[in-house]
Amino acid sequence: MRGELPNKHHSYTFFVFLFFFLILFPDLSISVNTLSATESLTISSNKTIVSPGGVFELGFFRILGDSWYLGIWYKKISQRTYVWVANRDTPLSNPIGILKISNANLVILDNSDTHVWSTNLTGAVRSSVVAELLDNGNFVLRGSKINESDEFLWQSFDFPTDTLLPQMKLGRDHKRGLNRFVTSWKSSFDPSSGSFMFKLETLGLPEFFGFTSFLEVYRSGPWDGLRFSGILEMQQWDDIIYNFTENREEVAYTFRVTDHNSYSRLTINTVGRLEGFMWEPTQQEWNMFWFMPKDTCDLYGICGPYAYCDMSTSPTCNCIKGFQPLSPQDWASGDVTGRCRRKTQLTCGEDRFFRLMNMKIPATTAAIVDKRIGLKECEEKCKTHCNCTAYANSDIRNGGSGCIIWIGEFRDIRNYAADGQDLFVRLAAAEFGERRTIRGKIIGLIIGISLMLVLSFIIYCFWKKKQKRARATAAPIGYRDRIQELIITNGVVMSSGRRLLGEEEDLELPLTEFETVVMATENFSDSNILGRGGFGIVYKGRLLDGQEIAVKRLSEMSSQGTNEFKNEVRLIARLQHINLVRLLSCCIYADEKILIYEYLENGSLDSHLFETTQSSNKLNWQTRFSIINGIARGLLYLHQDSRFKIIHRDLKASNVLLDKNMTPKISDFGMARIFERDETEANTRKVVGTYGYMSPEYAMEGIFSVKSDVFSFGVLVLEIVSGKRNRGFHNSGQDNNLLGYTWENWKEGKGLEIVDSIIVDSSSSMSLFQPHEVLRCIQIGLLCVQERAEDRPKMSSVVLMLGSEKGEIPQPKRPGYCVGRSSLDTADSSSSTKRDSESLTVNQITVSVINAR
C-alpha cells in the first residue's frame, strides 16, 4: 500500500493542474468536429466546430456592423477566407444567436427564438442525427450511428455561396432536383447574394454562363471531351484534376488537387469575375492562377451574330468569310452593333461549308445535338436542313465524334492562335468561286452594263451639281438658320436626359463658308491630311490671313458623325481652358459637316510616345511631367471648374494634342456627356470608348462617372512614363498588360523598371530625370487605375498630389483589368479581405452594346 501512495498523489496533482489549465486557457481546449442534438453553438460562447484535421472551421462571424452570419473558413490560414455562409440573406441583427439541431434539422434561431435559417428537411424524421464538419469543408447532417456516417441527410456542398471547393459539384442533380451554382457577394463587406451568378445551362450542349440580372456576361463554352472549349488553359493545370459528368442522374463539374496538403478554390467576385486561387504557404498568400473573363473577346456576344472576335487583330471583331458588315462605315469606326449579313443568299441543296479553325464554338442553347453520329453524317444532316447555318463535333477526342448543328443565327465565337475547335459555316457556292453557266454569265453581263450606264449618268449629274455649288460666292440663304436648327433646337442632352439649351439660346461661334474651307485645304488635298479618326478626316489648312487651322471633315455617311458634330459644337464652343483644344468655327454645306480648330504644331501625344522617330527625343522627363500636369488640370476643369460638369469618356494619347511649346490640350469631345452638379454616375446601353483606357465598371456594366475619366487618366500617366501602350503591351515571359506589369514591379519595389529608356538616357543633354517625381507619378497613376471606382481619387486630389512634393500619397490597390498570373496582396487575399480590391458593386442594368475603338 505504501508503494501506491506516491502514484495516487501524482494523479491528483495532474488532474488539478489540468483543471486549472483549462479554466485559464479555455481557447486551448480540445475542439470538436460534430454537433449533437443535445448541443448548440452560440455567438456569445465564441466556440466553433473544427474539422478532424483542423483544415476548416465553422462558427458565427461578422465583418462590419451588427450583422452576424454562420460560415465556414480555413482554420490554418492566417488570412480569414470565407468559403460558405449559411444565412447570407437573413443575417442575425444582434450578437444573440444559436445553431442547434431541432426535429432532425439544423436551425439558426435569433434572440426571440425565430427561425432565421434552416436545412428544411421534410419527410420521415430520424430519432437521432448529428452535424459534422469534414476536412473537405463540407458541413453535413447525418444519422448518429456509425453505419450511417456515409449517408448524408443534408450537406452544405449542395448549397454553395460564392466559392467552389475541391470535390464540390457545380451543376444539376436530376435525381434530387438540385441546381448548384455560385453567386457573388453583394459587396466586399456584405455576404448577401450579389448581382452575378455562374451557373450551368443544359439546353443544347451543357455549358456554364456568367450572368448578371439573367443577362449573359461570359460563357465557358461546352465540354468538348477534354475541357470547356472557351477555357483552353484547363489542360495546363498540372496541379488540378477536373471532371465533367453528364448522365441521366446529373450534369456536373468538379475538381480536386493532386497535392492533398494544398488548398485551392474557385470564387466569383463582386464584379462577376470567376477567379481560381491556390494557397502559397511560403508566401502566405493566395495566388490567382486563372480568371474569366480575361479579355474583351470573353464578353458574351461582343461582336454580334456571324462575326468572331480575335484579340490579335484590329479591330478585334471580324465578319466571317461570306459575310459583310451591314454598315461598313459604322464597322470601320468601331461600331459593331450593325451586325454582319450574308454577301450571297443561300440556295438549299447547292450550298457548301467553310471551315473555321481554332475557334471557340458558338453558344449551343438553341443548337441540336446528336452524339451518335460523326462529322460526315453531321455535314449531311446540316446540308439537308435548309435552316442549318453551321455544324461541329461535340467531342474532339480521338479525331472527333458527335454532332452539333446550329439553326438560324449563331453568336459568341472567337479565334485562338492554336488548340481551338473546327467550326463549319454554311455559305453560298458562289463564295467558293464556283463557275457560272453561260446563260448566267450573259445575264450578269447585261445587268452589269446596265448598272454601269445608270451609275455613270448619276455620277455625271452629281458632278455637275457640285461644280455649280463650288462656283457660288456666298453661303446659301438661311445658312446660319440651318446650323441653329441642327444644333440649338436639339439642345445639349445631359446624362439624365434633360435638355440643357433651348431654342432661345444662340451659339457664339463664328461660321465659315465652305468655299473658304476648300481654299484653305487645297480642296481637301491628301497631302494636307493630319490624321484619320473614327468619324472623319482631319486636314491642315491655311486661311487667307495666314492663320493655320485644323479642319475636321466628318464622314457624310456616318450618323454617329452627325451626333459627334452636334455634341462637340455644343460643348467645346462653351469651354475655355489652356489645356483644352479651342474650336474656332464650324461649317455646314449640303451634306458636309466641318469643325475648324486651332492648329497645334506638334500633333498628337501618341505620335511622340509610341512612334520611334526623332520627335520622341522631345519628351524628356520635364516635358512629360508638364504634360501630365496639363492633362490633369484640363480634366479638373471639365469635372469641377467649368460651367458644366463634363465626362469626356474617350481620354487617350491620340486625343491629347501638343502646341509648339508642348502644352497639352484635350480634344475630341464627340463622346462627352454632361452631368448635373449633384449627379455622381450614370449608365448607358451603348458603351463607347477605346479598349485599354475604359474603366472596368464602364466596359462591363456601362456605368460611367468622373472616376471613368480618372481611370483613363491613370492609364495615360503610365503610358507617358513608360512610353508603351497599355493595349497590346506584352512583357517577355509574362501575360500582363501595362497596368499589370507596372503593378507587379511596384509591389516588388522596382517601379523605375517601367520608365522609358529615353528619359533616363544619361547621354542626352535634354534629359532632366527626377526619380522621385517619376515614382510619384507612377504611384498616382496606379491610384487612378484601381479596380474599384470608389477607391480612385478625384482629379482635384490628383492635381494636389502632382504639385506636392512632401505630401503623403496613399498606397494603391490592385488595378482593374490586371491581366496575367499574379499573386494578390496580403490585404486582398481572402473572400472577405480580397474583396477590398475589387470593383464597386454595380446596379442591375442592361448593357446591350460595347462600342469601343
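Every residue, even glycine, has its Cβ placed from backbone N, Cα and C.
Original residues only.
Among the features that Swiss-Prot reports, domain 'Bulb-type lectin' is placed at 34-154. Helix, strand and coil residue tallies for the domain 'Bulb-type lectin' (34-154), in that order: 3 helix, 53 strand, 65 coil [DSSP].
Sequence-distant neighbours of Ser45 (variant position) (same chain, 6+ apart, CB under 8 A from its CB) do not exist here. Quoted from Swiss-Prot, the note on natural variant Ser45 to Asn is: In strain: cv. Ge-1.
Quoted from Swiss-Prot, the note attached to the natural variant Asn269 to Tyr states: In strain: cv. Ge-1. Around Asn269 (variant position), taking its Cβ as the centre, 22 other Cβ atoms fall within 10 Å, counting all chains.
Its own atom aside, the Cβ of Met278 (variant position) has 19 Cβ atoms within 10 angstroms in the protein chains shown. In the three-state DSSP classification, Met278 (variant position) falls within a strand. Met278 to Thr appears in Swiss-Prot as a known natural variant, with the remark: In strain: cv. Old-1, cv. Uk-3 and cv. Wassilewskija.
What Swiss-Prot lists as domain 'PAN' is 348-428, and the listing cites sequence analysis. Here the domain 'PAN' (348-428) has a mean pLDDT of 95 out of 100.
Close to Ile373 (variant position) in the fold, though at least 6 residues off in sequence, lie Lys381, Gly402, Cys403, each with a CB less than 8 Å from its CB. Swiss-Prot gives this note for the natural variant Ile373 to Thr: In strain: cv. Nok-0.
The DSSP secondary structure for Asn415 (variant position) is strand. Counting Cβ atoms from all protein chains shown, Asn415 (variant position) has 20 others lying within 10 Å of its own Cβ. One natural variant catalogued in Swiss-Prot, Asn415 to Lys, is accompanied by this note: In strain: cv. Ca-0 and cv. Co.
Its own atom aside, the Cβ of Gly420 (variant position) has 22 Cβ atoms within 10 angstroms in the protein chains shown. Under DSSP, Gly420 (variant position) is assigned to coil, being neither helix nor strand in the three-state scheme. Among the sequence features in Swiss-Prot, the natural variant Gly420 to Ala is noted as follows: In strain: cv. Fi-1.
For the naturally occurring variant Ile438 to Ser, Swiss-Prot gives the following note: In strain: cv. Old-1, cv. Uk-3 and cv. Wassilewskija.
Positions annotated as domain 'Protein kinase' by Swiss-Prot: 524-802.
Counting only residues at least six positions away in the same chain, the Cβ atoms of Val538, Tyr539, Lys540, Ala550, Gly603 sit under 8 Å from the Cβ of Leu530 (ATP binding site). Positions annotated as ATP binding site by Swiss-Prot, on the basis of sequence analysis: Leu530, Gly531, Arg532, Gly533, Gly534, Phe535, Gly536, Ile537, Val538, Lys552.
Swiss-Prot gives this note for the natural variant Thr562 to Ile: In strain: cv. Ca-0.
Quoted from Swiss-Prot for the published natural variant Thr612 to Arg: In strain: cv. Di-1, cv. Fi-1, cv. Gie, cv. Old-1, cv. Uk-3 and cv. Wassilewskija.
Quoted from Swiss-Prot, the note on natural variant Gly630 to Asp is: In strain: cv. Ca-0. Classification of Gly630 (variant position) by DSSP places it within a helix.
Under its natural variant entries, Swiss-Prot includes Glu676 to Gln with the note: In strain: cv. Di-1, cv. Fi-1, cv. Gie, cv. Old-1, cv. Uk-3 and cv. Wassilewskija. DSSP assigns Glu676 (variant position) to coil, not to a helix or a strand.
Set side by side, the binding-site residues Arg532, Val538 differ in how many other CB atoms lie within 10 angstroms of their CB, and the most is found at Val538.
DSSP classifies Leu530 (ATP binding site) as strand under the three-state reduction. In sequence order, Ile578, Asn579, Thr663, Pro664, Lys665 are the residues of the chain that are 6 or more apart from Gly630 (variant position) and have a CB within less than 8 Å of its CB. All protein chains considered, the CB of Glu676 (variant position) has 14 other CB atoms within 10 Å. Checking each of the variant positions Asn269, Met278, Asn415, Gly420 against Arg532 (ATP binding site) by C-alpha distance, the shortest gap belongs to Asn415. Across the structure, Glu676 (variant position) and Met278 (variant position) place their CA atoms 46 angstrom apart.
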